[in-house]
Amino acid sequence: MAPARENVSLFFKLYCLTVMTLVAAAYTVALRYTRTTAEELYFSTTAVCITEVIKLLISVGLLAKETGSLGRFKASLSENVLGSPKELAKLSVPSLVYAVQNNMAFLALSNLDAAVYQVTYQLKIPCTALCTVLMLNRTLSKLQWISVFMLCGGVTLVQWKPAQATKVVVAQNPLLGFGAIAIAVLCSGFAGVYFEKVLKSSDTSLWVRNIQMYLSGIVVTLAGTYLSDGAEIQEKGFFYGYTYYVWFVIFLASVGGLYTSVVVKYTDNIMKGFSAAAAIVLSTIASVLLFGLQITLSFALGALLVCVSIYLYGLPRQDTTSIQQEATSKERIIGV
């Protein structure tokens, strides 16, 4: 088994952060498209459930590759999954919260404009920072707190757009959307930090932890599926309304979820939030190049704030020990 905090290269960390954020940006756009088209609307709860199944299968395959032999693979599953009901119960907490978060994200995107969703969802950054301080007993400097809130303001400006008429008229409930996004923000902060605490508090394999979480996640999401849409699913079918675009959204959600666990393992949840915000800026720039989107003053200012906030957060914290020792020495000299 790998140690709880393995030393990995900076390139690997940057690679994981980059892939995760690019996938997240594509996921938001694709998800919004599938929820606002005039076609038959699929059940979002079934998509969340299928995503959990795919992530479980991929994690099982990666654990098999990590163990290197069928015997060690079976032993690992027997010891850490089948023979560890307490660990399964421990990992059921984030899976339950993540399931709620995913369903709230679907609900919010169905009732809010994509830009409004992205802006309000950035509140997960200070929420995650607060959970990190409270749950992991870490401290953030004043400069880091400033950078966290500066990032929220920057992303808001980047995505600020005047109200426009959409081609597809969809019935929306903004109040319901904002309520859903508030729950999603709280779930994101708590579940992410809780999972980080579990990952880094033992030497258990990342893929074992994922399997433990996704097993309970499948049970939770499957139950939620039939509690929410059971009658309609029985009438129309589990895969009602599914298209290639819907399967693409599920694929993006699965890949993004796996990369997120790797990022949490080797960096932290706050860095994950900063990386996601940077991806929003990059995706907007790509829209300028590909689709002729006009750069606005608010975007330029917001992008600058995002870059500055990332730089400020990444600055090494000043070691005050030597300064305090020097001050104490001077006081002693003066006293003499």
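From the backbone N, Cα and C atoms, a Cβ is placed for every residue, glycine too.
None of the listed substitutions appears in this model.
Note that the coordinates shown come from a computational prediction; the quantities given were computed from them, not determined experimentally.
Under 8 Å, Cβ to Cβ, and six or more positions away along its own chain, Y27 (mutagenesis position) finds V249, L252, A253, G256. Here Swiss-Prot describes Y27 to H as a published mutagenesis experiment; the accompanying note says: No effect on CDP-ribitol and CMP-sialic acid transport activity.
According to Swiss-Prot, the feature CMP-N-acetyl-beta-neuraminate binding site maps to K55, 101-102, 117-124, S188, 210-214, K272. Spatially close to M213 (CMP-N-acetyl-beta-neuraminate binding site) yet at least six residues away along the chain are L91, S92, P94, S95, Y98, F195, judged by Cβ distances under 8 angstroms. Under the three-state DSSP scheme, M213 (CMP-N-acetyl-beta-neuraminate binding site) falls in the helix class.
Shown in sequence order, L31, Y121, A180, A184 are the residues of the chain, 6+ apart in sequence, with a C-beta less than 8 angstroms from the C-beta of A105 (mutagenesis position). Among the mutagenesis results in Swiss-Prot, A105 to V has the note: No effect on CDP-ribitol and CMP-sialic acid transport activity. The residue drawn here is the original one.
The Cβ neighbour count for A184 (mutagenesis position), using a 10 Å radius and every protein chain shown, is 25. In Swiss-Prot, a mutagenesis experiment is listed as A184 to Y, annotated with the note Loss of CMP-sialic acid transport activity but no effect on CDP-ribitol transport activity.
DSSP assigns G256 (mutagenesis position) to a helix in the three-state reduction. Within 10 Å of the C-beta of G256 (mutagenesis position) there are 20 other C-beta atoms, taking all protein chains into account. Quoted from Swiss-Prot, the note attached to the mutagenesis of G256 to N states: Loss of CMP-sialic acid transport activity but no effect on CDP-ribitol transport activity.
The Cβ of T120 (CMP-N-acetyl-beta-neuraminate binding site) has 21 neighbouring Cβ atoms from other residues within 10 Å, across all protein chains displayed.
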